[in-house]
Amino acid sequence: MNFPRASRLMQAAVLGGLMAVSAAATAQTNPYARGPNPTAASLEASAGPFTVRSFTVSRPSGYGAGTVYYPTNAGGTVGAIAIVPGYTARQSSIKWWGPRLASHGFVVITIDTNSTLDQPSSRSSQQMAALRQVASLNGTSSSPIYGKVDTARMGVMGWSMGGGGSLISAANNPSLKAAAPQAPWDSSTNFSSVTVPTLIFACENDSIAPVNSSALPIYDSMSRNAKQFLEINGGSHSCANSGNSNQALIGKKGVAWMKRFMDNDTRYSTFACENPNSTRVSDFRTANCS
């Protein structure tokens, strides 16, 4: 008999059991934790562990149009995220985030604005209106998301002027749990009042909202929150949009950030806070993230 080998197998079994117990303990102690322990592969995949369905909002209230994506089998209630596109753009530009985030345990609404020419402040107002309507649908028995949303846990995302709108939403609504603007633009770069954990996706070769006059000074202006700046190497203004070639990297970061701060799920801390150390990233900065 090979006792050393048997001993090693027993040690491995014990270690595996302890890890399973630890994962279960994390889920039990955090009422917001949803899904299995994350891995790099699971976060880089095009879909998470939950099945996703969607529906079009029949009567948008305070914004142009909306599509809601939601997990069917997450168990319990989940947080909600509103995502708004940029100047002249429609929700198709950011729709990839809908099923991606929903498959990891969020209710997500992607919206069209009343006018494609709306400015960041208007985009913020419409984004918050969309979140209010999600909360209303959560209380409507005929709604597909009836009883599925924890209305105390909400987040915002957006691209370009929608990113600027998301930053305004974060500044004006400190109860939001997380924000993730991509290639953000606003007439002001001072968001020093923001306390909401904020992840900024920037695009190195952005000629519409140049990094050094937009995303970076916005990041530098903030000091009261967990924050992160991730710049895509060689990326144009649409480097984080639907159809981009960086979805594995950006999706991993975006999902991990929302899970860490909207769900208070520390299983995602490493993925949310660490430097990806990828050739696709030309600049990375972070502070107060754990």
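Backbone N, Cα and C define each Cβ position, glycine as well.
The active site, nucleophile annotation in Swiss-Prot covers Ser160 and is backed by a curator's inference. Within 10 Å of the C-beta of Ser160 (active site, nucleophile) there are 30 other C-beta atoms, taking all protein chains into account.
Sequence annotations record features per position, and here Swiss-Prot assigns active site, charge relay system to Asp206 (among others) based on a curator's inference. Cβ environment of Asp206 (mutagenesis position): Ala183, Ser214, Ala215, Gly235, Ser236, His237, Cys239 lie under 8 Å away, each six or more residues apart in the same chain.
Taken from Swiss-Prot, the feature active site, charge relay system applies to His237 (among others). In the structure as shown, the Cβ atom of His237 (active site, charge relay system) sits within 10 Å of 19 other Cβ atoms.
Sequence-distant neighbours of Met161 (poly(ethylene terephthalate) binding site) (same chain, 6+ residues apart, CB-CB distance under 8 A): Gly86, Tyr87, Asp118, Gln119, Pro120, Arg123, Trp185, Asp186. For Tyr87, Met161, Trp185, the entry in Swiss-Prot reads poly(ethylene terephthalate) binding site.
In Swiss-Prot, the entry for mutagenesis Tyr87 to Ala states: Displays increased enzymatic activity on PET bottle. Displays decreased enzymatic activity on PET film and on BHET. The structure shown retains the original residue.
Look at Gln119 (mutagenesis position): DSSP puts it in coil. Among the mutagenesis experiments that Swiss-Prot reports, Gln119 to Ala is described with the note: Displays decreased enzymatic activity on PET bottle and on BHET.
Look at Trp159 (mutagenesis position): DSSP puts it in a strand. Quoted from Swiss-Prot, the note on the mutagenesis of Trp159 to Ala is: Displays decreased enzymatic activity on PET film and on BHET.
Quoted from Swiss-Prot, the note on mutagenesis experiment Trp159 to His is: Displays increased enzymatic activity on PET bottle and on BHET. Exhibits improved PET and PEF degradation capacity relative to wild-type PETase; when associated with F-238. The Cβ neighbour count for Trp159 (mutagenesis position), using a 10 Å radius and every protein chain shown, is 31.
Under mutagenesis, Swiss-Prot gives Asp206 to Ala with this note: Loss of enzymatic activity on PET bottle and on BHET. Classification of Asp206 (mutagenesis position) by DSSP places it in coil, neither helical nor stranded.
Record note (Swiss-Prot) on the mutagenesis of Ser214 to His: Displays increased enzymatic activity on PET bottle. A coil conformation is recorded for Ser214 (mutagenesis position) in the three-state DSSP classification, outside any helix or strand.
Per Swiss-Prot, mutagenesis Ser238 to Phe is noted as: Displays decreased enzymatic activity on PET film and on BHET. Exhibits improved PET and PEF degradation capacity relative to wild-type PETase; when associated with H-159. Listed in sequence order, the residues of the same chain lying 6 or more apart from Ser238 (mutagenesis position) and placing their CB within less than 8 Å of its CB are Ser93, Trp159, Ala183, Cys203, Asn244.
Within 10 Å of the C-beta of Asn241 (mutagenesis position) we count 25 further C-beta atoms, all protein chains included. Quoted from Swiss-Prot for the published mutagenesis Asn241 to Ala: Displays decreased enzymatic activity on PET film and on BHET.
For Arg280 (mutagenesis position), the same-chain residues 6+ apart in sequence whose C-beta sits under 8 angstroms from its C-beta are Ile232, Asn233, Asn246, Leu249. Here the residue is the original one, but Swiss-Prot notes a mutagenesis experiment at this spot, Arg280 to Ala: Displays increased enzymatic activity on PET film. Displays increased thermostability and increased PET degradation activity by 14-fold at 40 degrees Celsius; when associated with E-121 and H-186.
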Count of other CB atoms lying within 10 Å of the CB belonging to Trp185 (poly(ethylene terephthalate) binding site):
26
